[in-house]
Amino acid sequence: MPLAEGSTFAGFTIVRQLGSGGMGEVYLARHPRLPRQDALKVLRADVSADGEYRARFNREADAAASLWHPHIVAVHDRGEFDGQLWIDMDFVDGTDTVSLLRDRYPNGMPGPEVTEIITAVAEALDYAHERRLLHRDVKPANILIANPDSPDRRIMLADFGIAGWVDDPSGLTATNMTVGTVSYAAPEQLMGNELDGRADQYALAATAFHLLTGSPPFQHANPAVVISQHLSASPPAIGDRVPELTPLDPVFAKALAKQPKDRYQRCVDFARALGHRLGGAGDPDDTRVSQPVAVAAPAKRSLLRTAVIVPAVLAMLLVMAVAVAVREFQRADDERAAQPARTRTTTSAGTTTSVAPASTTRPAPTTPTTTGAADTATASPTAAVVAIGALCFPLGSTGTTKTGATAYCSTLQGTNTTIWSLTEDTVASPTVTATADPTEAPLPIEQESPIRVCMQQTGQTRRECREEIRRSNGWP
């Protein structure tokens, strides 16, 4: 239950609630001894009772408290009161970049303003990296701006709440993995691999992409699709979203590279390249190679860690994906049923499914359906309805096809792409041949191969497979 205004908690007097989330609430509170107001984050009792999380929370709060930088929200104290962990931080009286986008720049912020914000955050991140600390959750919601309409406004990076040491084997877990994080997380972070400062650089680049265009690089109502795109899809060209930003295409191609070694070594290198191409203050030689931030060699990857973290994180996301998949196939069945009646017209209202911070609008099913857990029950008590050849995540998960057959999330041979298949483990390259529709432009191999897998395994036509995969993946 949220704390009431005027009540006391650990000596702090609650002024008002600032926000809430899955792990707890944040309050504006008066300090018990000093004449100031702070931001007090209070975790839920059930989260606080988790022994492993408690130890990690204390360790990471201590790590965040060691940072002292003009662009980092300071951590002052931590503790426990009535079975709930809490952390005391600076209160930033202002806004965040999510609010700026929503209220002022729904189609993207001006280049010079983005350069200023990204440069400030990049300096803060490199400062932390030099001290062997990673943020792990860089996104627009964590970039705060104090006095946003003043010439002396301050740009600050908040919530080192899942910060950790470079060689810390914890960090990304189901407890702190959110849909918002998925939109900006680096491939190696999503896979539970070793991390260094280049994971934060990837997230910073995804954040810059969002600030400039009004939406993140990869967006889909199904978070499992977003994850698959981070892992296997080519970085989107920002010029395709905003033509006047075409000069930034090579900058984002490098910053959003799948392999850390192909990215900028430091966050400020990315910020300089961005500023130079936008015509602001930046590095005139944005191709030069800088020395990477010096950190201790990370610990060897733990197979147990990967085996536990990745399924735990993405099982949560798969639950959210179930409802989307069910609605898509219900809509597909209705469309097929309507095709023989050429004069029949169906009108339905639009529904919006949000993946923070962007949204995707889709037609509603023509047959009334319920949402949430009820959608899951519509397909099967334990599995989602899936399309053979469609993107899936996590590897090894199972689903049910529209015919009732069991489908497996498997790797397509010779790629890092995971698709639904009637066979387990690796999906062999399809041997079936298909004549392309003469009215259709040739598809890239990463889209063509899954279609042929579908044809080979289900016996459906190329058009049927293409349409089912297109709907499931959200392709145009």
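Glycine is no exception: its Cβ is also placed from the backbone N, Cα and C atoms.
Keep in mind the model is a prediction, meaning the values are calculated, not measured.
For reference, Swiss-Prot has these:
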ACT_SITE  Asp137  active site, proton acceptor
BINDING   Leu18, Gly19, Ser20, Gly21, Gly22, Met23, Gly24, Glu25, Val26, Lys41  ATP binding site
DOMAIN    12-279  domain 'Protein kinase'
MUTAGEN   Lys41 to Met  Loss of kinase activity. Abolishes interaction with Rv1747
MUTAGEN   Thr173 to Ala  Abolishes interaction with Rv1747. Impairs autokinase activity
MUTAGEN   Thr175 to Ala  Decreases interaction with Rv1747. Decreases autokinase activity
MUTAGEN   Thr178 to Ala  Decreases interaction with Rv1747
Ser20 (ATP binding site), number of other Cβ atoms within 10 Å: 13
Cβ neighbour count (within 10 Å, all chains shown) around Asp137 (active site, proton acceptor): 26
Nearest-integer angstrom distance between the alpha carbons (Cα) of Lys41 (mutagenesis position) and Ser20 (ATP binding site): 9
Other C-beta atoms that fall within 10 angstroms of the C-beta of Leu18 (ATP binding site): 15
Gly24, Val26, Lys41 as recorded positions, winner by CB count within 10 A: Lys41
Cα separation, Val26 (ATP binding site) to the residue listed as 'active site, proton acceptor' (Å, whole number): 17
Overall pLDDT of the domain 'Protein kinase' (12-279), taken as the mean: 89
